[in-house]
Amino acid sequence: MESKTLFLMALGIWLQSLTTTRGWVAADDRITGGRDFIDIESKFALRTPEDIAEDTCHLIPGVTESVANCHFNHTSKTFVVIHGWTVTGMYESWVPKLVAAPYKREPDSNVIVVDWLSRAQQHYPVSAGYTKLVGKDVAKFINWMAEEFHYPLDNVHLLGYSLGAHAAGIAGSLTNKKVNRITGLDPAGPNFEYAEAPSRLSPDDADFVDVLHTFTRGSPGRSIGIQKPVGHVDIYPNGGTFQPGCNIGEAIRVIAERGLGDVDQLVKCSHERSIHLFIDSLLNEENPSKAYRCNSKEAFEKGLCLSCRKNRCNNLGYEINKVRAKRSSKMYLKTRSQMPYKVFHYQVKIHFSGTESDTQTNQVFEISLYGTVAESENIPFTLPEISANKTYSFLIYTEVDIGELLMLKLKWKSDSYFSWSDWWSSPGFTIEKIRVKAGETQKKVIFCSREKVSHLQKGKASVVFVKCHDKSLNKKSG
């Protein structure tokens, strides 16, 4: 699998090198700043809602009239977008989308795109080293805006992707006053996993630093995205590794069906998902995705972390609550494979009673949830092991809001292979109650068997459970 991943990454890079786009900027296409800013190579384009794809107007440090010419709004928020490494020296397709989304949410804001394409186009280690110079450029620009125009840094929000996240962090560490916020969008891992805080994104770089980790697969230092927490709040959607719809099998299927044209997008799909999750949070403000603090993704998969007490849950993206703990908090959530990404999380606890002495491993079940608004049927889940007279907790999620839970069905699936023992005598357990906690509402519900006690048998019909208890369940959970 690792060799397939490396092959597809290399293939994606090669395909990128064959493409062209109107966003290309020649290395010698210089925009000269004022006398005190002659060493700044990065360019700062103020894009407009009417022209999200082109750098038509540049804010030039030291040239005050450039700010007026670009119609910079001095009383509104400013989003500063910093791209990452590029093979082609071109803007990637996500840039206009990330420009458009803040304007839809904050119509009077300023969205500035930092162009460091000529430096970002080098071999990766060289471009990684350039993040320090880019960070200095951005800091000088921000300091100039603050000093020359008294622009408040409380209005500045840096959005850095991949290498751009570390450039944003370095910029934040060098401004005269702290900027309001830095959002790191899957900060790059290689060359930064073991770097000291001054050389990478860290919580000290802004008043608040939030980070999305979406492609951390692989050993530390070799994964595309940085694995360790580097902000006040670090969120790991789907465990922070591969994202839904981005797996290698999907890439191979697309190659077979459509040829090589789209494979480069699939290769970087999980890395870029961080950007689209943030865009989603800007566009779908009424339904923010919720993440939950947890010590490990394994504990999260067991449903053990769906608590919102003492800031243990938070919104993903733009509407995040700015919680500044003494140490970084790692948070997890599940998402859909496409926008809107929000899902609804549930912890399910089942006590299996019986006289079976054997331990069953890797058993597949299906659960169906029925609510006041909708239903979600045949949700598969696997328990690594089950044995009699033990309670098991696990996480499930639905892609639709089903409302208040009313009923559920549980089915124990047959093995995919033929088993004489199962054919001769199907194993089973008795289940009296099932406990469910909804992460988004924090409500707990106990379901009872419709027959007082249900006998769940492998490969047999589903058993039905109905709501049986309402008393004092919906207090704040622990």
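Glycine is no exception: its Cβ is also placed from the backbone N, Cα and C atoms.
In this structure the noted substitutions are not present, so the sites keep their original residues.
Taken residue by residue with DSSP, SER162 (active site, nucleophile) is part of neither helix nor strand, so it is coil. What Swiss-Prot lists as active site, nucleophile is SER162, and the listing cites similarity to another entry.
In the three-state DSSP scheme, ASP186 (active site, charge relay system) falls into the coil class. The number of other CB atoms found within 10 A of the CB of ASP186 (active site, charge relay system), across every protein chain shown, is 30. Positions annotated as active site, charge relay system by Swiss-Prot: ASP186 (among others).
The annotation Ca(2+) binding site is assigned in Swiss-Prot to ALA197, ARG200, SER202, ASP205 on the grounds of similarity to another entry. DSSP assigns ALA197 (Ca(2+) binding site) to a helix in the three-state reduction. There are 13 other CB atoms within 10 A of the CB of ALA197 (Ca(2+) binding site), with all protein chains counted.
What Swiss-Prot records for 344-467 is domain 'PLAT', and it gives sequence analysis as the kind of evidence.
Among the natural variants in Swiss-Prot is ARG435 to Gly, noted as: In chylomicronemia syndrome. The secondary structure of ARG435 (variant position), as reduced to three states from DSSP, is extended strand.
Highest Cβ count within 10 Å among the recorded positions SER162, ARG200, SER202, ASP205, ARG435: SER162. Spacing of ASP186 (active site, charge relay system) relative to SER162 (active site, nucleophile) is 5 Å (Cα to Cα, whole number). If you average pLDDT over the domain 'PLAT' (344-467) in this model, you get 90. DSSP assigns ASP205 (Ca(2+) binding site) to a helix. Listed in chain order, the extra residues whose Cβ falls within 8 Å of the Cβ center of the Ca(2+) site residues ALA197, ARG200, SER202, ASP205 are HIS166, GLY169, ILE170, SER173, PRO198, SER199, LEU201, PRO203, ASP204, VAL230.
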